[in-house]
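Copied from Swiss-Prot, the annotated features are:
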- 3-119: domain 'Response regulatory' (DOMAIN)
- ASP8 to Asn: No phosphorylation by DevS (DosS) (MUTAGEN)
- ASP9 to Asn: No phosphorylation by DevS (DosS) (MUTAGEN)
- ASP54 to Glu: Able to bind DNA, no longer induces hypoxic response (MUTAGEN)
- ASP54 to Val: No phosphorylation by DevS (DosS) nor by DosT (MUTAGEN)
- THR82 to Ala: No longer induces expression of DevR regulon under hypoxic conditions, phosphorylated slowly and incompletely by DevS, decreased cooperative binding of target DNA (MUTAGEN)
- LYS104 to Glu: No phosphorylation by DevS (DosS) (MUTAGEN)
- 143-208: domain 'HTH luxR-type' (DOMAIN)
- THR198 to Ala: Decreases phosphorylation by PknH (MUTAGEN)
- THR205 to Ala: No phosphorylation by PknH (MUTAGEN)
Amino acid sequence: MVKVFLVDDHEVVRRGLVDLLGADPELDVVGEAGSVAEAMARVPAARPDVAVLDVRLPDGNGIELCRDLLSRMPDLRCLILTSYTSDEAMLDAILAGASGYVVKDIKGMELARAVKDVGAGRSLLDNRAAAALMAKLRGAAEKQDPLSGLTDQERTLLGLLSEGLTNKQIADRMFLAEKTVKNYVSRLLAKLGMERRTQAAVFATELKRSRPPGDGP
């Protein structure tokens, strides 16, 4: 069962989302809010697995709310709900640590599936946003191998992150304790100069596309 918290400033939209997601036996809507302030007060108490956040809110925006919530609840997964798409908005969502974004005209069943996918640890990110993130991460050091400072084990870990695996799944693959994997992930993110595993996953995925077969992470 995936616990979901909804943040949207339109009550009619929230009611529709509650009815839609609540009808799925695998989803449990544990709370809702209409503003950033309400969300910051209610989400920690509700302890959801996934927070569905509207981009436009009366006292802020869903991107900043995502960043603030994740700073307090690192295991939370955020799904950004937007009425439009742009490379800049998608990049902002990734950099804030969001696990994905969906456009508001998405079909009901697809939204429920997206929430469950994010709750299961998978990322819903656009290839264009991934490419934009890569360009930003490379910057002036584009000619330098971004993996040069990583050990073989860290490269393996990066590849598994790109598959959207959870710490437990990675632990099983690498024959390590789950707590050890968590520590390794933190160290890997520090080396890459990133804050969220989602960023590392996007980085690794795009790196695989830009390199010859067999020369990835």
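Any Cβ shown, glycine's included, is placed from N, Cα and C.
Every position carries its original residue.
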DSSP composition of the domain 'HTH luxR-type' (143-208), residue counts helix/strand/coil, works out to 46 helix, 0 strand, 20 coil
If you measure between the CA atoms of ASP9 (mutagenesis position) and THR198 (mutagenesis position) and round to the nearest Å, you get 27
Integer Å value for the Cα distance linking THR82 (mutagenesis position) with LYS104 (mutagenesis position) is 6
DSSP tally for the domain 'Response regulatory' (3-119), helix/strand/coil in that order, comes to 55 helix, 31 strand, 31 coil
Comparing the Cα of ASP8 (mutagenesis position) with the Cα atoms of the mutagenesis positions ASP54, LYS104, THR198, THR205, the shortest distance belongs to ASP54
Spacing of the two Cα atoms, LYS104 (mutagenesis position) and THR198 (mutagenesis position), in whole angstrom, works out to 22
Expressed in Å to no decimal places, the gap between the Cα atoms of THR205 (mutagenesis position) and THR198 (mutagenesis position) is 11
Other C-beta atoms within 10 angstroms of the C-beta of THR198 (mutagenesis position) total 27
